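The annotation that Swiss-Prot gives for the mutagenesis experiment Cys209 to Tyr reads: In ev585; temperature-sensitive allele leading to distal tip cells migration defects. The distal tip cell migration defects are enhanced in seu-1 ev520 or seu-1 ev529 mutants. According to Swiss-Prot, the domain 'TSP type-1 1' annotation covers 230-300. Among the features that Swiss-Prot reports, domain 'TSP type-1 2' is placed at 302-354, with the record citing sequence analysis. Tyr445 to Phe appears in Swiss-Prot as a mutagenesis experiment; the accompanying note says: Induces a strong decrease in tyrosine phosphorylation but only weakly affects function in vivo; when associated with F-415; F-416; F-467; F-566 and F-719. According to Swiss-Prot, the mutagenesis experiment Tyr467 to Phe carries this note: Induces a strong decrease in tyrosine phosphorylation but only weakly affects function in vivo; when associated with F-415; F-416; F-445; F-566 and F-719. Among the mutagenesis experiments that Swiss-Prot reports, Tyr510 to Phe is described with the note: Loss of function and induces a strong decrease in tyrosine phosphorylation. Among the features that Swiss-Prot reports, domain 'ZU5' is placed at 530-658, with the record citing sequence analysis. Per Swiss-Prot, mutagenesis Tyr566 to Phe is noted as: Induces a strong decrease in tyrosine phosphorylation but only weakly affects function in vivo; when associated with F-415; F-416; F-445; F-467 and F-719. Tyr719 to Phe appears in Swiss-Prot as a published mutagenesis result, with the remark: Induces a strong decrease in tyrosine phosphorylation but only weakly affects function in vivo; when associated with F-415; F-416; F-445; F-467 and F-566. Positions annotated as domain 'Death' by Swiss-Prot: 857-938.
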Amino acid sequence: MEDDTPDVSSDSNGDAAYSDYFLDYKSIMDEITITTQPKSGYVIRNKPLRLQCRANHATKIRYKCSSKWIDDSRIEKLIGTDSTSGVGYIDASVDISRIDVDTSGHVDAFQCQCYASGDDDQDVVASDVATVHLAYMRKHFLKSPVAQRVQEGTTLQLPCQAPESDPKAELTWYKDGVVVQPDANVIRASDGSLIMSAARLSDSGNYTCEATNVANSRKTDPVEVQIYVDGGWSEWSPWIGTCHVDCPLLRQHAHRIRDPHDVLPHQRRTRTCNNPAPLNDGEYCKGEEEMTRSCKVPCKLDGGWSSWSDWSACSSSCHRYRTRACTVPPPMNGGQPCFGDDLMTQECPAQLCTADSSRIVISDTAVYGSVASIFIVASFILAILAMFCCKRGNSKKSKPLKPQKMNSEKAGGIYYSEPPGVRRLLLEHQHGTLLGEKISSCSQYFEPPPLPHSTTLRSGKSAFSGYSSTRNAGSRAALIQECSSSSSGSGGKRTMLRTSSSNCSDDDNYATLYDYMEDKSVLGLDTSQNIVAAQIDSNGARLSLSKSGARLIVPELAVEGEKMLYLAVSDTLTDQPHLKPIESALSPVIVIGQCDVSMSAHDNILRRPVVVSFRHCASTFPRDNWQFTLYADEGSGWQKAVTIGEENLNTNMFVQFEQPGKKNDGFGWCHVMTYSLARLMLAGHPRRNSLSAAKRVHLAVFGPTEMSAYRRPFELRVYCVPETGAAMESVWKQEDGSRLLCESNDFILNEKGNLCICIEDVIPGFSCDGPEVVEISETQHRFVAQNGLHCSLKFRPKEINGSQFSTRVIVYQKASSTEPMVMEVSNEPELYDATSEEREKGSVCVEFRLPFGVKDELARLLDMPNESHSDWRGLAKKLHYDRYLQFFASFPDCSPTSLLLDLWEASSSGSARAVPDLLQTLRVMGRPDAVMVLERFLSAFPQIVSP
């Protein structure tokens, strides 16, 4: 019988056989798992990145970053039990600082992991890898917006490219501090630019681009976007005015009227510049606002004779004549012409004709022949004397002159010590023969003939000067005119040359004393002008007449070899071009020329443009109502060279005005870039008839120099002259021997309105010996068009011993909103002590703000155009030189950037921050390469001396 009892042993063996097919739930529940992984992130300056790791069933967690274990003391641990599952866990966190990343020494990314384990460290679980980045943002934007002024309806793009950063920065645009919301017209481009497809007036404002990431937030400088609207004319109004005329009455009185057209009826019509009106300094409508036409008058008028003119002078045949014209009135509408002769001749009266004409002619011929004979004999004698003087002078050349110490007052300002690199040319009118006893030369006196218009400066090294390279007495130069053989027989006034040997440069041509000739017909320019000259080579130079308000910059490589160039200033009316009645001169005549007789006056020696700077008297702030015109004479007479705002491809000069508000006396200067030697003058007229333009004038009060002069009747002279510098220099020469008691700058004078000078608060002991209010009518002051406008104020002392004088002079203009100018006048030396001995001192400097190598390196970087306009065009806009950009690109042999830097050199004269400001401009443009060039230069030369 079989036993049905199960075999336990066999069952046990069977369970063992199937044990591998069942899970060990207990071991699975106790397995270490990481539930919170450390996350990648950024370290921000002083803010570390916190890495967090959580593991279940673990007893400890450690961190390993870039193959190095983190010290356990830095790890914050938290042990707990999950309230839901009841599973135990450990939470560990650590702060990764910038120092950890910087000191890791790994070239690759900084990576961290956490490791969870039990007590026996047999089961270790690693987390995911977390990468730690250094968050940063560079300072400078790769592309920055630039100020723009565009017409309404045009497309406008403001570029912006964030600085180099990690993580990538987000860009936000602001307008007047408010975030710009994109719409159908305002588009945000993928490169960060802000595009306005059709600019609207409401889009005008200050725009800023902001770049933001976790590390920082940076903004560009605000740039102004100005949307302007050019004006447009409305329709013409109907003709206004009646054409009725009483013909019988007109015929009755026609003979009394010089021109009947003055009384004939006219019709008038107008239009308005409001379709649309100009906005945001948009261009005003071109053309006339008003139109008139003469009425067609049916009246028939017969011609009538005018009165006979005065008798002419008697001719050589003892006859004289007089004329009349058929103009009172002229015949109209088929009227009869005048009958009779319009010319009458008769013999001169007996007392005016005592001999027959043939005898007079014979007598004149005899006189002329005698004079010619005497002139020939005198010339022969003078030639012999000149040869004798030359031989005598040559025998004394071996004995060099010893420089003598002279009192500056006695020397008349001849000797000046200058720092190295500065060479001064003295051009003062000397009445004495200061050095005449020391110099003996056959070329000390010569007579230049009258010549054509072109004026040059003959240096001591030219022919006919008797210059010797071994001569120690210095060089000589004189203003003369180049002449042809056909004019060599003409006469001219004698020019005296004197030389100086003290405190001069090694190059004799840098220090020369000029005596002015008194006959302007010899020079072509008034000899009262101020002038400075220098021998210039390829290194260039700066010539300056500071008190006359004129400067000349000759850049490097502007001339080949060595050339003597000069800068002169004249405010004489006869030197100015002929202006239209509505135009007014706004500057003196500025002359740049060559002192080389071997060159033709029409040959251009310049290889690149030079920059001429001068002061003007136009008032352009707060309202600029002037339309400026630059007149130039390049050898063929005065012509309009530039009408500001109307430049075209034929414009060969560039004119730049300083912006209002510029420091260092920069406002009121005009800079002209020209490729030729020329005479220049700035003129202007109101933009339209309905506007009134104003000038800036200089007020000055002169009085006696000696205190004893105030013990007897005396007078004060109040001058009102243009604020150009040269005008005041002319006043100084006119007031030679007087004393400046008080002066004031930038008084605004309108063309219309009488000028009044009022005396107040005269000190007790003196009385006004005349009217207390002097009024100069507008027809007399003529908008200070004439030189030296002034009035005299007379005073009388009441006491014999009184000499201390003071009063108050108030200057104002009727019908003007300008504030009256109050001038406190006193003769106390400690209050205001200035005399006419302060004269112009021309100076020459060979130093520039930037060396040629630095400018050449900047030119190589900025000449290459790019799409963002952060090239030379962007630099021109930043410097406000972008009114006529084509000028800078019109010279094939010249870099546009170098031309801009030449103009910047002239504009920044006297500014101590010129180079740092240029550095900041390049930085705002987003040109770190150009910034590096200037920073390297500034680090090598930290102290930039402003020329």
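Keep in mind that glycine also has a Cβ here, set from the backbone N, Cα and C atoms.
Shown on the structure are the features that Swiss-Prot records.
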{"residue": "Cys209", "record": "mutagenesis position", "DSSP class": "strand"}
{"residue": "Tyr566", "record": "mutagenesis position", "DSSP class": "strand"}
{"residue": "Tyr719", "record": "mutagenesis position", "DSSP class": "strand"}
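Long-range Cβ contacts of Tyr719 (mutagenesis position) within its own chain (separation 6+, distance under 8 Å): His698, Leu699, Ala700, Val701, Phe702, Val731, Gly788, Leu789, His790. Between the domain 'ZU5' (530-658) and the domain 'Death' (857-938) there are 3 or more Cβ pairs closer than 8 Å, counting only residues 6 or more apart in sequence, so the two stretches are in contact. Neighbour count (other Cβ atoms within 10 Å of the Cβ, all protein chains): 27 for Cys209 (mutagenesis position).
Sorting the domain 'Death' (857-938) by DSSP state (H, G, I as helix; E, B as strand; all else coil) yields 52 helix, 0 strand, 30 coil. Summed and averaged per residue, pLDDT over the domain 'TSP type-1 2' (302-354) gives 84. The DSSP breakdown of the domain 'ZU5' (530-658), given as helix, strand and coil counts, is 3 helix, 58 strand, 68 coil. Using a 10 Å radius centred on the Cβ of Tyr566 (mutagenesis position) and all shown protein chains, the other Cβ atoms total 25. Across the domain 'TSP type-1 2' (302-354), the DSSP tally of helix, strand and coil residues reads 3 helix, 11 strand, 39 coil. Here the Cα atom of Cys209 (mutagenesis position) is found 49 Å from that of Tyr566 (mutagenesis position).
Helix first, then strand, then coil: DSSP counts for the domain 'TSP type-1 1' (230-300) stand at 13 helix, 12 strand, 46 coil.
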